[in-house]
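Below is one structure, written out as structure tokens; the observations come after it.
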Amino acid sequence: MSTTFAARLNRLFDTVYPPGRGPHTSAEVIAALKAEGITMSAPYLSQLRSGNRTNPSGATMAALANFFRIKAAYFTDDEYYEKLDKELQWLCTMRDDGVRRIAQRAHGLPSAAQQKVLDRIDELRRAEGIDA
């Protein structure tokens, strides 16, 4: 596995949450699992998140995946993880108000105009010393 279970789980906590609020807390996840009839202790979830426990059961992975509305394969299948992680990165990017405003303004422009916007952004990134 290219990344640890803890890193993958924390990525979900950091990025998968409803609009208009911040990330879920461990207590919220435990309460939601309990409402589904699944028992998970706060110390156990903390150990999973810190990397002190590294081999959760399939049932635990399925319960956490269900909470975050993803497939449990996220935790075990590197190819699926990489695919979903790209989507999570996009989600993080689009949460930035400035990026969202640029995307909204570029929407509907002809392809040639969109390319000009991209070219200008690349110029600005180079000027700022950011990889384009």
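Note: Cβ is positioned from N, Cα and C throughout, glycine not excepted.
Quoted from Swiss-Prot, the note attached to the mutagenesis of Arg69 to Ala states: Affects protein stability. Decreases affinity for DNA and dimerization capacity. Quoted from Swiss-Prot for the published mutagenesis Lys71 to Ala: Decreases affinity for DNA. Does not affect dimerization. One mutagenesis experiment named in Swiss-Prot is Arg100 to Ala, and its note says Affects protein stability. Decreases affinity for DNA. Does not affect dimerization. Here the residue is the original one, while Swiss-Prot reports the published mutagenesis Arg105 to Ala with the comment Does not affect DNA binding. One mutagenesis experiment catalogued in Swiss-Prot, Asp122 to Ala, is accompanied by this note: Moderate impact on protein stability. Does not affect DNA binding. Listed in Swiss-Prot as a mutagenesis experiment, Arg125 to Ala is described as follows: Moderate impact on protein stability. Does not affect DNA binding. Among the mutagenesis results in Swiss-Prot, Asp131 to Ala has the note: Moderate impact on protein stability. Does not affect DNA binding. The residue drawn here is the original one.
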How many Å lie between the Cα of Arg100 (mutagenesis position) and the Cα of Asp131 (mutagenesis position)?
20
I need the CA-to-CA distance for Asp122 (mutagenesis position) versus Asp131 (mutagenesis position), whole Å please.
8
Among the mutagenesis positions Asp122, Asp131, which residue has the largest number of other Cβ atoms within 10 Å of its own Cβ?
Asp122
Between C-alpha atoms, which of these mutagenesis positions comes nearest to Arg125 (mutagenesis position): Arg69, Lys71, Arg105, Asp131?
Asp131
Over all shown protein chains, what is the count of other CB atoms within 10 A of the CB belonging to Arg100 (mutagenesis position)?
12
DSSP-derived class (H/G/I helix, E/B strand, else coil) of Asp131 (mutagenesis position):
coil
Those mutagenesis positions listed as Lys71, Arg105, Arg125, and which of them has the most Cβ atoms within 10 Å of its own Cβ:
Lys71
